[in-house]
Amino acid sequence: MNITVIGTGYVGLVTGVSLSEIGHHVTCIDIDAHKIDEMRKGISPIFEPGLEELMRKNTADGRLNFETSYEKGLAQADIIFIAVGTPQKSDGHANLEQITDAAKRIAKHVKRDTVVVTKSTVPVGTNDLINGLITEHLAEPVSISVASNPEFLREGSAIYDTFHGDRIVIGTADEKTANTLEELFRPFQIPIYQTDIRSAEMIKYASNAFLATKISFINEISNICEKVGADIEAVAYGMGQDKRIGSQFLKAGIGYGGSCFPKDTNALVQIAGNVEHDFELLKSVIKVNNNQQAMLVDKALNRLGGVTGKTIALLGLSFKPNTDDMREAPSIVIADRLAALDARIRAYDPIAVSHAKHVLPQAVEYKETIEEAVKGSDAVMILTDWADIKQFPLAAYQDLMETPLIFDGRNCYTLDEALAAGVEYYSVGRKAVVPSGAIQ
């Protein structure tokens, strides 16, 4: 089939590349000419393991093209995916300006009967809006069918998830449209669930809200564990053995971030409010997450008595490992607070520094290695559990710091490892490791 994907952000590019990999001819449209030029050269605008390699392969094979022109990009499309951003407004609602713009451009340039599929995460009822806009502005006498197909990818493993996902959700009441999309997705060999459009829209929000709830729940349990002398790692493992609960998303830390959970939880609170339902549970999930991000700084302040003039090394900046995404990363909240307290901040991340420079305080000093960031610092804060950070030997902190003091927001080390290394170590939901003679 001939597929057009509007938007080459995280969702759009992964969608386009993956569909070309299973044999479809795909054109990705973006109005950013520089971005399109870079992708034509085989340079991905985002870091995602395996994405750039597949992009280059399918471009070379002639199945994947990049275009700035809607007229050219939509001319032969059998199916059009809308994968533009729906950023959060200041009041928590989703901003649908890019969605409505895409719908109007489709109406103006589409030349044949086409299925329009919304891949972007949109509030319930948005596909009705899209259908209305296209119908109102349609320039040619063609038939358009609108469907919902929410994405469930995890940044850092999006390519794997595309080919090994749990389900593909299709929202449409039209049998012909459903059959067309099932044929499109069949090569993925992933179970397909068809439902109505509004339920498909809600499935995405409900799924992300539930996962965010698990994260905030385990973080609240971790805070209690610290006070009663329990170990959150043991508690989470024991909980996860119950198949009704499952072990995923029971990793205590400094909270969630990224492009989905913060935006989607806030949007769902607004969706509920629009129908006069006070979503108290989800409001608490958001509040817990915001508090959790500040927790590590509180621990440092309690231990050091203040951070003014102190050198603090931040290890890991992206919101999670294996991505360069800085959106809503806990490192932003932590760096902002440290800067406001006049701390000297050094930072290391293997991938995300170029993006971090746009959102972290100007005073942050970036280092190319863990050693450079840690050497001579008064304290270290581990914010992202990148593999190289997790594998960095605790004993090395002894050589690099006069008084090794580590605040681990991702529980990268065991307590036994910290004890054996002789470092002062504070983690999440576990007792502190304090060597004899350490000043507290």
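Glycine is no exception: its Cβ is also placed from the backbone N, Cα and C atoms.
Modelled residues match the original; the substitutions are not represented.
Copied from Swiss-Prot, the annotated features are:
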type	residues	note
ACT_SITE	Cys260	active site, nucleophile
BINDING	2-19, Asp30, Lys35, Thr121, Glu155, Lys263, Arg327	NAD(+) binding site
BINDING	Glu151, Phe152, Leu153, Arg154, Glu155, Lys204, Asn208, Phe249, Leu250, Lys251, Ala252, Gly253, Gly257, Lys320	substrate binding site
MUTAGEN	Tyr10 to Phe	30-fold decrease in activity but no decrease in the overall phosphorylation level
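All features noted in Swiss-Prot, drawn onto the structure.
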| residue | record | Cβ neighbours (10 Å) |
| --- | --- | --- |
| Asn2 | NAD(+) binding site | 16 |
| Tyr10 | mutagenesis position | 24 |
| Val11 | NAD(+) binding site | 24 |
| Val14 | NAD(+) binding site | 28 |
| Val17 | NAD(+) binding site | 31 |
| Glu151 | substrate binding site | 22 |
| Leu153 | substrate binding site | 19 |
| Glu155 | NAD(+) binding site | 23 |
| Asn208 | substrate binding site | 22 |
| Gly257 | substrate binding site | 24 |
Candidates Asn2, Val5, Tyr10, Val11, Val14, Cys260, namely the recorded positions, that fall within 10 Å of Asn208 (substrate binding site) by Cα distance: Cys260
Among Val5, Leu250 [binding-site residues], residue with fewest other Cβ within 10 Å: Leu250
Largest separation between Cα atoms (Å) of residues that the record links to substrate, namely Glu151, Phe152, Leu153, Arg154, Glu155, Lys204, Asn208, Phe249, Leu250, Lys251, Ala252, Gly253, Gly257, Lys320: 25
Cα-Cα distance linking Ala252 (substrate binding site) and Asn2 (NAD(+) binding site), given in Å to the nearest integer: 44
Pairwise Cα distance for Ala252 (substrate binding site)/Cys260 (active site, nucleophile) [Å, integer]: 19
Candidates Glu151, Gly257, Cys260 (recorded positions) with Cα within 10 Å of Val11 (NAD(+) binding site): Glu151
For Asp30 (NAD(+) binding site), nearby residues of its own chain (Cβ under 8 Å, 6 or more apart in sequence): Gly7, Thr8, Gly12, Ile36, Phe66, Thr68
Listed in sequence order, residues with CB under 8 A of Cys260 (active site, nucleophile) and six or more positions away: Thr121, Asn208
Conformational class of Asp30 (NAD(+) binding site) under the three-state DSSP mapping: coil
Residue pair Glu151 (substrate binding site), Val14 (NAD(+) binding site) - Cα distance, angstrom, rounded: 10
Leu153 (substrate binding site) to Val14 (NAD(+) binding site) - Cα separation in whole Å: 9
Of the binding-site residues listed as Val17, Glu155, Leu250, Gly257, the one whose CA lies nearest the CA of Tyr10 (mutagenesis position): Glu155
Rounded inter-Cα distance in Å - Glu155 (NAD(+) binding site), Leu250 (substrate binding site): 18
